[in-house]
Amino acid sequence: MANKAVNDFILAMNYDKKKLLTHQGESIENRFIKEGNQLPDEFVVIERKKRSLSTNTSDISVTATNDSRLYPGALLVVDETLLENNPTLLAVDRAPMTYSIDLPGLASSDSFLQVEDPSNSSVRGAVNDLLAKWHQDYGQVNNVPARMQYEKITAHSMEQLKVKFGSDFEKTGNSLDIDFNSVHSGEKQIQIVNFKQIYYTVSVDAVKNPGDVFQDTVTVEDLKQRGISAERPLVYISSVAYGRQVYLKLETTSKSDEVEAAFEALIKGVKVAPQTEWKQILDNTEVKAVILGGDPSSGARVVTGKVDMVEDLIQEGSRFTADHPGLPISYTTSFLRDNVVATFQNSTDYVETKVTAYRNGDLLLDHSGAYVAQYYITWDELSYDHQGKEVLTPKAWDRNGQDLTAHFTTSIPLKGNVRNLSVKIRECTGLAWEWWRTVYEKTDLPLVRKRTISIWGTTLYPQVEDKVEND
């Protein structure tokens, strides 16, 4: 066995993997109230609630700022820096490691390689040599489509996004310029989507004994001097996925509850019919993207535009070619002591802002009947007190109970906060035993953009129509 002393030192470590790999983000109290704002064309209700998000993942994203330390076989220290995806690399003399790559067509003898002293440069050089051989000998007959993965979330806070996409997402988030103030005020809805297009994965053979990864020159004292202990054990990067990833910000000022469904249709490439609510939402959506990998440049690329560029962005990196070599986009780690895959557990509280808009409407009355008519129209107007509780204020039309003759027409504007709308219309029959006859009576009418109630006919045969236009 290579380096028995170091092997025994690592095997003797006793630690709680879950505790080491758990990160708790923000903790907040649920002290939020509803509020309502009457705008010129609509009544907007803003409701904020405490939400919690937890994730368990072994797949860690790679960013442009940390990829030089993240190569297959790298030894990383399990501490706060690893939880923040800004890991500490253990640089010591290393024993050879065997690597494999999952590109199609490779003969068994060509699908793996050995690196004598694994480091970022030596591993990258060996992988690049193998890729060059694949392109030359196999690439012409093996067309490799990217393996597509995506995940999405409606944005409410940076802590929430860091739990969802990785603890170092803030770097990418800053490039996306996420306007959380507008989200919290209810002015915008924002969704973040992460597309991963994986071209190939490089893996290392599982470590049989912890000491096998070190040269004999490495001592237990060397590890202790670098802070390695049961409180700060080691993991090794067991695989790295190479390809391209795109972070999309979809931002709209629409207050519709169909925004998430419209964005889902966009992401999945569903054809959206014209003159639909989804089309209106997407036409009112701005897109910003941060693109990592997929071209020879190692830098991140930021582009902005409308939703019609989303499909092009995805298709742009859909296949692995020599012109689209890919970069490290994610990695997994295993504990050096026992090869158990390291699973990171992150959680946070955040404030979810839900905005509901109620459009103003009009109630049109049209009376052309050969009789005297009376209207009784009442409603409540909704508001919220300082504790966020609903307050309903009774209102009534100022011409209720008046005798009105044909031809009478009027429009009653109703604000978006109208609730419990009731309309009663009666006509004078002239009959002693039924002087007033009810022509129309409905309660709790929904507020619509335009409702026209028309009455006509004679005293004994009154007619009525209730026409709703809600485009």
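Along the chain as shown, residues are numbered 1 onward.
Every residue gets a Cβ built from N, Cα and C, even glycine.
Here the original residues are kept at every noted site.
Cβ neighbours within 10 Å of Lys18 (mutagenesis position), excluding its own Cβ and spanning all shown chains: 10. Among the mutagenesis experiments that Swiss-Prot reports, Lys18 to Ala is described with the note: Loss of hemolytic activity.
Asn66 to Trp appears in Swiss-Prot as a mutagenesis experiment; the accompanying note says: 50% hemolytic activity.
The mutagenesis experiment Ser68 to Trp is recorded by Swiss-Prot, whose note states: Wild-type hemolytic activity. Of all the Cβ atoms in the protein chains shown, 13 others lie within 10 Å of the Cβ of Ser68 (mutagenesis position).
Swiss-Prot documents Asp102 to Ala as a published mutagenesis change and attaches the note 1% hemolytic activity, forms linear oligomers on liposomes rather than pores. Counting every protein chain shown, the number of other Cβ atoms lying within 10 Å of the Cβ of Asp102 (mutagenesis position) is 15.
For the recorded site, Asp205 (mutagenesis position), the DSSP three-state label reads coil. In Swiss-Prot, the entry for mutagenesis Asp205 to Ala states: 17% hemolytic activity, forms linear oligomers on liposomes rather than pores. The structure shown retains the original residue.
Glu264 to Asp appears in Swiss-Prot as a published mutagenesis result, with the remark: 76% hemolytic activity. Around Glu264 (mutagenesis position), the same-chain residues at least 6 positions away in sequence with a Cβ under 8 Å from its Cβ are Val270.
Close to Thr304 (mutagenesis position) in the fold, though at least 6 residues off in sequence, lie Glu286, Val287, Lys288, Ala289, each with a CB less than 8 Å from its CB. Quoting Swiss-Prot on the mutagenesis of Thr304 to Arg: 320-fold decrease in hemolytic activity.
Within 10 Å of the C-beta atom of Cys428 (mutagenesis position) sit 16 other C-beta atoms, taking all shown protein chains into account. In Swiss-Prot, the entry for mutagenesis Cys428 to Gly states: 3% hemolytic activity. The structure shown retains the original residue.
Listed in Swiss-Prot is the mutagenesis experiment Cys428 to Ser, annotated as follows: 25% hemolytic activity.
Spatially close to Glu434 (mutagenesis position) yet at least six residues away along the chain is no residue at all, judged by Cβ distances under 8 angstroms. According to Swiss-Prot, the experimentally introduced change Glu434 to Asp is described as follows: 50% hemolytic activity.
In this structure, the C-alpha atom of Cys428 (mutagenesis position) lies 88 angstrom from that of Ser68 (mutagenesis position). The Cα atom of Asp102 (mutagenesis position) lies nearest to that of Asp205, taking the mutagenesis positions Lys18, Ser68, Asp205 as the candidates. Cβ contacts within 10 Å of Asp205 (mutagenesis position), excluding its own Cβ and spanning all protein chains shown: 14.
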